[in-house]
Amino acid sequence: MANRNVEKLASIDAQLRLLVPGKVSEDDKLVEYDALLLDKFLDILQDLHGEDLKEAVQQCYELSAEYEGKHDPKKLEELGSLLTSLDTGDSIVIAKAFSHMLNLANLAEELQIAYRRRIKLKSGDFADEANATTESDIEETFKRLVHKLNKSPEEVFDALKNQTVELVLTAHPTQSVRRSLLQKHGRIRNCLAQLYAKDITPDDKQELDEALHREIQAAFRTDEIRRTPPTPQDEMRAGMSYFHETIWKGVPKFLRRVDTALKNIGINERFPYNAPLIQFSSWMGGDRDGNPRVTPEVTRDVCLLARMMTSNMYFSQIEDLMIEMSMWRCNSELRVRAEELYRTARKDVKHYIEFWKRIPPNQPYRVILGDVRDKLYNTRERSRHLLVDGKSDIPDEAVYTNVEQLLEPLELCYRSLCDCGDHVIADGSLLDFLRQVSTFGLSLVKLDIRQESDRHTEVLDAITQHLGIGSYREWSEEKRQEWLLAELSGKRPLIGPDLPKTEEVKDCLDTFKVLAELPSDCFGAYIISMATSTSDVLAVELLQREYHIKHPLRVVPLFEKLADLEAAPAAMTRLFSMDWYRNRIDGKQEVMIGYSDSGKDAGRFSAAWQLYKTQEQIVKIAKEFGVKLVIFHGRGGTVGRGGGPTHLALLSQPPDTINGSLRVTVQGEVIEQSFGEEHLCFRTLQRFCAATLEHGMNPPISPRPEWRELMDQMAVVATEEYRSVVFKEPRFVEYFRLATPELEFGRMNIGSRPSKRKPSGGIESLRAIPWIFSWTQTRFHLPVWLGFGAAFKHAIQKDSKNLQMLQEMYKTWPFFRVTIDLVEMVFAKGNPGIAALNDKLLVSEDLRPFGESLRANYEETKNYLLKIAGHKDLLEGDPYLKQGIRLRDPYITTLNVCQAYTLKRIRDPNYHVTLRPHISKEYAAEPSKPADELIHLNPTSEYAPGLEDTLILTMKGIAAGMQNTG
């Protein structure tokens, strides 16, 4: 039996190597990393569940690998027979094992990317920027701008000082991996990285081997499934943990790299600490669009918790700074302040660890920083009191109420050190601290509020009806605007205590009350989703005025659907034409564009092109009115929701639309991929800043008129094709719900938000995330590619010369190239054979021809795509990405087959399966075995024991393997 196992392990390794598309490069370690983690895991699986269960995992892998090699549907049926013959406990273990192996494969790939990056940095050899696996390095970008594009170092420095990248973390429910597991994955990644370090000793290796074994086993023993949905407060705490763990220290570390990169192009001064190069905002606890769980109380709690956390992080660092600032020499300004503070200081403060006695005046910096420490302590305690009790006795003068109060003494210390010739000391930890304060302020992040436009209409309708002037809801757009402007120009209050309020109206008004009560630096933008007209913006301005919000939030319309994007330029023209509004915005406006809903509404092709045109148009209009426009990009993680490699997405934006100001969402699982580890955080900050700078200083070309004309024609055809299938095909919704796990999506408990805006309804009411998620699970990715094939076919059949034009567009126009490359990547991850299996098992016989026609469309679209890109095979220009996908495929295929058969058993209780006896012989004589315990983790399931957990585990595993949920 032992020899047989060695053979099995060898065969897995052999299959791995067969799947790799040739030797990628000399620095290719992916297969090595992957095989090491796999070997460790299989040993653990055998220890915990027996040799035979490990063999079942290997059998599944081999059948999947054979299918991936030959695409023989019989192999899927063999695999299905094997999986359905397992008892429920073993099924859970198999699903859990493959999900776990995919997470390990992701860790191996992350390490491979980091390893290759280090090699390239050492050698100075940077890959082609058009390649989807590489991104801009800040130093390389500076050098390219100066040496290849003839920009002066001063021009680069000035552009960088005037640049702002604002990353907005959202609680979109696409993070399917529990936080407990993410932390364990981080430790596995660290162990593996250290194992491959050059200077490792035999003892180190042994200890790291043990640690790796321990962490892999701990992850496997952790329940992957969230048993209850997270609350908005849970989501906010999870989001804030990234600041505590990586972003807080990552920002000053990154800014030091910026200093170094500037020095290397001849700029001999540091990047100013108060230049807002990187800013952070959040939607966690502020996004109430379709989420009834985000209440005014939640928003208040989230803001106070963030302020408490921020002052606590500053407080935990201030004593280290006091230890460092031991110098006695200072300028007269600081000496006078220190003596004044010394006279009024408390004698002993016993609750401090360091410097608890009165600090003598011959340590002037410590005296100043001691006062900062006292105020930070009080600021933290006051936030805690307000959070817990709703009130605090600590007075305003004892705390920091705005960031300028905290910066002032720190700047005084910095100036004094520089005046005394101690620049080198000033530019150490003190500069890092100043940069943190400038970036994070007192609130850590600025909380955006997002609300549906219809909620504001409801409130104003209640007001106008109460005032006896008619129904606001029924007024025309012109009448609404006229009334809103009249009220905004006047001073009469509109809301009295006797206003009749529904629950929804009260909730909306109470949100404005919270905005008025809390410090203004807690908040960022007020975003109106489903914005369609000028009155939507004026309505929020009026409600802010009504609640006397001291510093009103900037109001940001979010244009999402195709028709709204088309109407956006006219709406912005009308707004900018209003004298009252132009005075209010003071030359600055932000507009948000939604990638998710526009894609769901019209398909990826038409949405991408309309988003491009809308950006061009609204930027042009803003310029005409002398307004600086910031475009806020609401991008998801998946290609279907506007995702893709950051640097490529930015460099493909229309010229003159970023202009040094970028605001973009970082959603769900992308937060972990961007900030889960220190090196990931560093890479994320670098890629956003470098790509934004490059877009401004070396903008992409504008499309030629004939390209625009062709794109317009193709977009009409693509939209028609997409909508004819998704909205006009009478039985499409029925097919979609049968062929995918859409109905079961909510059981994953991955977000606080319901998956539908309205409990009943079809595709229109379904949120973009479960819409994309469902098709990602079946590896058919319909929302991404549907419409492309019809558009290309129409263009080429109309005029054969158009093929040449499309190929030229691909070679020379970044927007078009990126659009095609991202869809090509999705095709590389796709597998219509899995969709065919789902149809065979889950779809009624009369609907199967519909699925067949969609799969024929898939193949035709893929062929057109390859023709336009000039590729013989998918991803032929990106061997590393191709390798990573092909290594994962056999794991994902097992989970796809397991999911299809589990759905069959859930939906058809009469479906007959023949169970084989306990496959773990070690436990055959015992009344139960370790796998049986897993069934009892979900005692309340409405399905047969174990089926629901098996299904959820397959969903999570496939999401990990595709590296996308929704």
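Every residue, even glycine, has its Cβ placed from backbone N, Cα and C.
As written in Swiss-Prot, here are the features:
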- Trp283, Arg450, Asp597, Arg635, Thr665, Arg753, Arg767, Ala768, Ile769: D-glucose 6-phosphate binding site (BINDING)
- Arg450 to Gly: Loss of catalytic activity (MUTAGEN)
- Lys600 to Arg or Thr: Decreased bicarbonate-binding and lower catalytic activity (MUTAGEN)
- Lys600: active site (ACT_SITE)
- Arg641: active site (ACT_SITE)
- Arg641, Gln673, Lys829, Arg888, Asn964: L-aspartate binding site (BINDING)
- Arg767 to Gly: Loss of catalytic activity (MUTAGEN)
- Ser774 to Ala: Alteration of C4-specific kinetics, but no effect on L-malate tolerance (MUTAGEN)
- Lys829 to Gly: Decreased substrate binding and lower catalytic activity (MUTAGEN)
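When the Cα of Gln673 (L-aspartate binding site) is compared against those of the recorded positions Trp283, Asp597, Thr665, Ile769, Ser774, the shortest separation belongs to Thr665. With respect to Ser774 (mutagenesis position), the closest of these binding-site residues in Cα terms is Asp597, chosen from Trp283, Asp597, Thr665, Arg888. If you count neighbouring Cβ atoms within 10 Å for each of the recorded positions Lys600, Arg888, the highest count belongs to Lys600. Other Cβ atoms within 10 Å of the Cβ of Asp597 (D-glucose 6-phosphate binding site), summed over all protein chains shown, number 24. Within 10 Å of the Cβ of Arg450 (mutagenesis position) there are 22 other Cβ atoms, across all protein chains. Using a 10 Å Cβ-Cβ cutoff, Gln673 (L-aspartate binding site) registers 18 neighbours. Neighbours of Trp283 (D-glucose 6-phosphate binding site) among the recorded positions Lys600, Lys829, Arg888, defined as a Cα within 10 Å of its Cα, are absent: none qualifies. Cα spacing between Lys600 (mutagenesis position) and Arg888 (L-aspartate binding site): 28 Å, rounded to the nearest whole number. All chains included, 22 other C-beta atoms sit within 10 angstroms of the C-beta of Lys829 (mutagenesis position).
Under DSSP, Thr665 (D-glucose 6-phosphate binding site) is assigned to a strand (E or B) in the three-state scheme. Put simply, of the binding-site residues Asp597, Thr665, Ile769, Arg888, the one whose Cα is nearest the Cα of Arg450 (mutagenesis position) is Thr665. Cα separation, Asp597 (D-glucose 6-phosphate binding site) to Lys829 (mutagenesis position), rounded: 23 Å. Take the CB of Thr665 (D-glucose 6-phosphate binding site) and look out to 10 A: across all protein chains shown you find 27 other CB atoms. Considering only the binding-site residues Thr665, Ile769, Arg888, the residue whose Cα is spatially closest to the Cα of Lys829 (mutagenesis position) is Arg888.
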